[in-house]
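Over in Swiss-Prot, the protein carries these features:
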{"type": "MUTAGEN", "residues": "His5 to Arg", "note": "Decreases zinc resistance"}
{"type": "MUTAGEN", "residues": "His7 to Arg", "note": "Lack of zinc resistance"}
{"type": "MUTAGEN", "residues": "Met50 to Leu", "note": "Hypersensitive to zinc"}
{"type": "MUTAGEN", "residues": "Asp53 to Ala, Glu or Asn", "note": "Hypersensitive to zinc"}
{"type": "MUTAGEN", "residues": "Asp181 to Glu or Asn", "note": "Hypersensitive to zinc"}
Amino acid sequence: MGAGHSHDHPGGNERSLKIALALTGTFLIAEVVGGVMTKSLALISDAAHMLTDTVALAIALAAIAIAKRPADKKRTFGYYRFEILAAAFNALLLFGVAIYILYEAYLRLKSPPQIESTGMFVVAVLGLIINLISMRMLSSGQSSSLNVKGAYLEVWSDLLGSVGVIAGAIIIRFTGWAWVDSAIAVLIGLWVLPRTWILLKSSLNVLLEGVPDDVDLAEVEKQILATPGVKSFHDLHIWALTSGKASLTVHVVNDTAVNPEMEVLPELKQMLADKFDITHVTIQFELAPCEQADAAQHFNASPALVGSKSLAAGGN
């Protein structure tokens, strides 16, 4: 038997995240106050969206800090799931906020209040500037850090919301159509809901230890089987500790003519890292399928001996 392990360490630009968080968090308060003073539901709904930016930035920072904490005897996998729990909470909170905004917009469409378009415009422009600065701060790190990239995309999407509010303020200023404010709030709410569902679904998938969305299980099975020295495999499991940190365990039945630890293991580890970005790998080698080969069917991840070369050949 043999086992292979490799570990990666998360990184990120903490300084950029801290500056972006300070800017976004400060303006979030200003936007809520501005929305209340100008009676603009569009501003308030955009502030709700900016709240997700603030939480996303905080999660990214927390994930970097927590990732530095070593695993202990109680949490042998470390503390990576904190990020996922926070993301799931963020999604549930967003659902509630978006539904409230849609309901409030429905009431306002029937009786639109007087909107202070000038104040609405000024606050939205300031929000646009804050988003542009935050994007600039995060742009350098978003290509190398998944956390920073997620925060960058949150800020980018909120920037579009600010543009919508600015357009609404201009329309109200020159036409007096107060209903436009509620209409824009509805659009922002409808835009946020699908993204919220995607975030919640992805979080639940990680918590349920499902196969990561960016990993093609069938292709992994195919590539394992194609590795020289592999006769078959079973008990294959792929899951993620957190976003971008996939793990894999598998039982491999190896050819008796090869040394599995010296010949097969390096090939499998290299292939999984290069093609699927799976770097935390545990492989058990066997000369014949163990008793867990039948039990593996209960997981429905890959039926026992789904990777037999005879089956693969018949499928071509």
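Every residue gets a Cβ built from N, Cα and C, even glycine.
Heads up, this one's the original sequence, none of the swaps are in it.
Sequence features annotated in Swiss-Prot and their locations in the structure.
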residue : record               : Cβ neighbours (10 Å)
Met50   : mutagenesis position : 26
Asp53   : mutagenesis position : 28
Asp181  : mutagenesis position : 31
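If you measure from the Cα atom of Met50 (mutagenesis position) to that of Asp181 (mutagenesis position), you get 17 Å. Asp181 (mutagenesis position) and Asp53 (mutagenesis position) have their C-alpha atoms 22 Å apart, to the nearest angstrom. According to its DSSP assignment, Met50 (mutagenesis position) is helical.
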